[in-house]
Amino acid sequence: MKLLILALCFAAASALTADQISTVQSSFAGVKGDAVGILYAVFKADPSIQAKFTQFAGKDLDSIKGSADFSAHANKIVGFFSKIIGDLPNIDGDVTTFVASHTPRGVTHDQLNNFRAGFVSYMKAHTDFAGAEAAWGATLDAFFGMVFAKM
């Protein structure tokens, strides 16, 4: 059954249209330079995600937002997300890498859903998201569907 779900998720990623991919890549290009803002929005939306990062666990989010460590880690996360966006629709390798690094950390489906919600909230506040919402929905459904099938 898990194999069937995984196959359907791969099909979903492959089913993204060229217009959807272009829309997602274009809208993300406008914000990917604000890695700190993106990670801040995600941590603010779900503090349990921040707690998974030992260097940030238990610290006041507003006080660490301007630190070099926070910036470096935000750039790493957003850089990987940029790679995924750039690789669309061929993201199987990215998903495998993501799952391999996040499963041992005990990341839950709920936390990933909350990461998604925080990211979407950020996008709504910083882009013309209404025009890209359907494309983002399809893209995030495909990515997280593949991740959940492998976790």
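Cβ coordinates are placed from backbone N, Cα and C, and glycine is handled just like the others.
Under natural variants, Swiss-Prot gives Leu3 to Phe with this note: In C and C'.
Each residue in the domain 'Globin' (16-151) gets a DSSP state, and the totals come to 102 helix, 0 strand, 34 coil. Per Swiss-Prot, domain 'Globin' is recorded for 16-151.
Listed in sequence order, Met151 are the same-chain residues at least 6 apart in sequence whose CB falls under 8 Å from the CB of His102 (heme b binding site). Residues or ranges marked as heme b binding site in Swiss-Prot (evidence: sequence analysis): His102.
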